[in-house]
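For reference, the structure is listed below as structure tokens.
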Amino acid sequence: MPVQAPQWTDFLSCPICTQTFDETIRKPISLGCGHTVCKMCLNKLHRKACPFDQTTINTDIELLPVNSALLQLVGAQVPEQQPITLCSGVEDTKHYEEAKKCVEELALYLKPLSSARGVGLNSTTQSVLSRPMQRKLVTLVHCQLVEEEGRIRAMRAARSLGERTVTELILQHQNPQQLSSNLWAAVRARGCQFLGPAMQEEALKLVLLALEDGSALSRKVLVLFVVQRLEPRFPQASKTSIGHVVQLLYRASCFKVTKRDEDSSLMQLKEEFRTYEALRREHDSQIVQIAMEAGLRIAPDQWSSLLYGDQSHKSHMQSIIDKLQTPASFAQSVQELTIALQRTGDPANLNRLRPHLELLANIDPSPDAPPPTWEQLENGLVAVRTVVHGLVDYIQNHSKKGADQQQPPQHSKYKTYMCRDMKQRGGCPRGASCTFAHSQEELEKFRKMNKRLVPRRPLSASLGQLNEVGLPSAAILPDEGAVDLPSRKPPALPNGIVSTGNTVTQLIPRGTDPSYDSSLKPGKIDHLSSSAPGSPPDLLESVPKSISALPVNPHSIPPRGPADLPPMPVTKPLQMVPRGSQLYPAQQTDVYYQDPRGAAPPFEPAPYQQGMYYTPPPQCVSRFVRPPPSAPEPAPPYLDHYPPYLQERVVNSQYGTQPQQYPPIYPSHYDGRRVYPAPSYTREEIFRESPIPIEIPPAAVPSYVPESRERYQQIESYYPVAPHPTQIRPSYLREPPYSRLPPPPQPHPSLDELHRRRKEIMAQLEERKVISPPPFAPSPTLPPTFHPEEFLDEDLKVAGKYKGNDYSQYSPWSCDTIGSYIGTKDAKPKDVVAAGSVEMMNVESKGMRDQRLDLQRRAAETSDDDLIPFGDRPTVSRFGAISRTSKTIYQGAGPMQAMAPQGAPTKSINISDYSPYGTHGGWGASPYSPHQNIPSQGHFSERERISMSEVASHGKPLPSAEREQLRLELQQLNHQISQQTQLRGLEAVSNRLVLQREANTLAGQSQPPPPPPPKWPGMISSEQLSLELHQVEREIGKRTRELSMENQCSLDMKSKLNTSKQAENGQPEPQNKVPAEDLTLTFSDVPNGSALTQENISLLSNKTSSLNLSEDPEGGGDNNDSQRSGVTPSSAP
């Protein structure tokens, strides 16, 4: 029975007794069949036949010469000249001796593999020959030259060695970088395609799945089947690419094709290819054949990497290559080598090998070939010795790749463990190709190299994780290259931004939700650049969990994070706005950062930072500018970035204490907590935000809406009037459907004029801007560090100028009322009742704030996102631009108009909760023109009070006289606006006019002036709006008359009535919204400017029902207007 042949690497031991050959008892005797056995085992054979292939041994064993080549490899003494009796003459003997000498010399290249038991193979003794060359050389060494069959085998082995040598030389002259590209180019040139190891394997398995049962399918059906199955895992799969894979199999003749008349042919898989192994082998064979046709010579290990992505299929590929070899392939390879040498100049003079190679190529490899003569044998072996020597010489002296050319690419485990074969057996059959270490020195060398590579890997991994979280790696990695991971110590903010400390996440959104708002997800900060000053990387790096509680929830009400977030110790508001910081892409989403205001000096004017991008005060802050995500505009850096609102709240609304760290960081979305430069909201939005009429500069810049804005980028033409630092602060790009994007202001010219008047009034108020702390006694007002001078017209510039950190921290929505209004996402008119009485607002500021939050949430939940002029999807969080809880820390934007969002009833709110917004209500209007900006309560400067006059509803009322005058003016403006609104209502008879009015009213909601017609929330149809407009117009006529009568009433009464009326109006149908005028009046009347909570609103509505009736002409008209504008008036208690 045949014995299993040993591994070719065990050529130094007897395959029968497994003992190493020696020169005494176990002399190696080679048989004509190519097997070598020790003489002792041969003598014990029962039959004179090879124990492995049963070939008969015709020659006397004693006459067979010892294989001296193997003896020299085992270190044994080679016997001197052995008598050869099998040679017919002296000449033959001479040829024999020369041939044997050639074999012995070639065998020396096997010395590194010479011992399976201890000679050892290490990095210095590894053979320069490749594994295929060594294997072919072993075959040659085992040939018995005295036997005729042995000589035939020796010639074939010599030819094979010569052919492999040519291939090796061609490989040495190839550019490995171009090898794969040349291969796939050749494959594509034949209408085929390789999709990569994993995808190609799946595609082939699916083809087999469809056809293994013998079914016949058309090519189209087969391709569709494969594509549909591949799509879940490989979305890039296409009919074209899969069709090319099928073409590859078709080219390989794997299908039995049945043609049909006037119909597509049917393809049936041939029976021999209905297993994956057979199909894959034919597939691989076809690719190898294409490569050979293209003149490419690729090593088996390279094939394994290309087709399988590993090194475990080298033998498989080698067998395919061998089968594809033809007698003509050798001569063709010689020609290709000649061409390659001409291209390189042949520095090693390899052309001298050409005659020898041609001689070897002319050897007939067929088994039926006649046996060679002794002379032919000698010539053939001399030629193969010459070409192998030439190859070794070239590899050692001229090759750039050297002996390691076949080594697979290094990876993390490459040669970091000892080779098992080397340890156990003292030698490794894989030689230089082994991926394990063969010596301790080699092991230590690669382990050290691996350690150097490790740090980079974790970084990329951490970046990948951050990306998964939604943080762009650019935002994560600042120019400094520091990666700020939550676990890592937050590095100082780049570009002069001071990190507030690990406890406060600088990038925390103002939203209450600790989790990043999906819209705010860092991943959405696509435009943030690592180099952007105040780039999120550092800011993001340490996001305290407490801060995380201040997640960038665009919709969520600002978290009452102050408690959660320790006040940031930032003296200066962090400058989160990069100079050209991509952090604040034009499409900046509101990046919510903690408002570490408490730590920062309250209202410290934020000087424009060098890196900060400041837009002219009148212009909308770049933050609102929404450049294409690809080119995020650096938001105007507010020196006082919105101080983390958390700190504001933590500081008990001591604005001064909380630096405005992130104003620029907060992008387009208006957060109740951030102060935005008077955003160019649709006036409706502004009206909604605060009853106080606010001049809203026409939106010159696309709204700042972050990602959600991105959808509306072109629509976003709104820019805050003054780029308040807070307004500017880019926030994480949000896509919150409710991102607070004021609808583009579309007020009629008259309304614009009214708004301008309001702005003037607000400017005056701001000049006086000593806003007594909002009635929210409970919350200590942070002393505003605002400089009254700076707050005036500079408000537009406030973002950069406001030294009062609080202002910079204030966001238009920063005020409690406003915050809640904003929190309600423009607190919907329904939800928000215009605060008519300042006292009520003050008294119930907290409770109302909570109610406002509820209202805001509801409003946000309502499908009417009136503020969003861009479409059904609201840009502002459904909970309000600033929906926040009393604890939410709001960073006051720079001196921004402090206005109570009309929907936000002012409650006695802990300013600490809204620390940035002393008068929450008034500040909520901060989105308005900076003139209306209101310093934090308790810290309001006179200017603040002035702004509070209008913001009176937002903050403490100005001195009664001034207040009343301002109120009168505001009321007049409101009446005018309402009248204009009525006129518009008449014009709105047509649906288009109605829609425009609605947009205006929406805009008006955000500001006292009649809002431009913003897009109505998708909830309200144009027909409904038109009907409402007609009704409103009728009511307006009535109320106008009533108002004229009521105008006679004292201004105080009017303000109170307006407030109460707004409170009631805030209750009206969502469609009915308080006109901007009413809102402004109510806000001016309402000291805190904060919207009443629903309960307070209900109470106010009940109490003021009679007042409303009397003031309905005015308030009702306004309400109707506001309804048209889509804003619900909010009443301040």
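Every residue number used here counts from 1 along the chain in the order it is shown.
Yeah, the Cβs are placed from backbone N, Cα and C, and that goes for glycine too.
The annotation Zn(2+) 1 binding site is assigned in Swiss-Prot to Cys14, Cys17, Cys38 on the grounds of similarity to another entry. Counting every protein chain shown, the Cβ of Cys17 (Zn(2+) 1 binding site) has 13 other Cβ atoms within 10 Å.
In this view, Asp53 (Zn(2+) 2 binding site) is surrounded by 13 other Cβ atoms within 10 Å of its Cβ, with every protein chain counted. In the three-state DSSP scheme, Asp53 (Zn(2+) 2 binding site) is classed as coil. The annotation Zn(2+) 2 binding site is assigned in Swiss-Prot to Cys33, His35, Cys50, Asp53.
Taking a C-beta cut-off of under 8 Å and a sequence gap of six or more, Arg164 (mutagenesis position) has these contacts in its own chain: Pro132, Met133, Lys136. What Swiss-Prot notes for the published mutagenesis of Arg164 to Glu is this: No effect on CDE RNA-binding but abolishes dsRNA binding; when associated with 135-E-E-136.
In this structure, the C-alpha atom of Cys33 (Zn(2+) 2 binding site) lies 15 angstrom from that of Cys14 (Zn(2+) 1 binding site). Taking the centroid of the Cβ atoms of Cys33, His35, Cys50, Asp53 as the Zn(2+) 2 site, the other same-chain residues with Cβ within 8 Å of it are Leu31, Gly32, Gly34, Pro51, Phe52, Gln54, Thr55. Cys14 (Zn(2+) 1 binding site) falls outside any helix or strand according to DSSP and counts as coil. The Cβ neighbour count for Cys50 (Zn(2+) 2 binding site), using a 10 Å radius and every protein chain shown, is 20. Cα of Asp53 (Zn(2+) 2 binding site) to Cα of Cys17 (Zn(2+) 1 binding site): a span of 17 Å. Separation of the C-alpha atoms of His35 (Zn(2+) 2 binding site) and Cys17 (Zn(2+) 1 binding site): 14 Å, rounded to the nearest whole number. Around Cys38 (Zn(2+) 1 binding site), the C-beta neighbours below 8 angstroms that are at least 6 residues distant in the chain are Cys14, Ile16, Cys17, Gln19, Phe21, Ile25, Arg26, Lys27, Pro28, Ile29.
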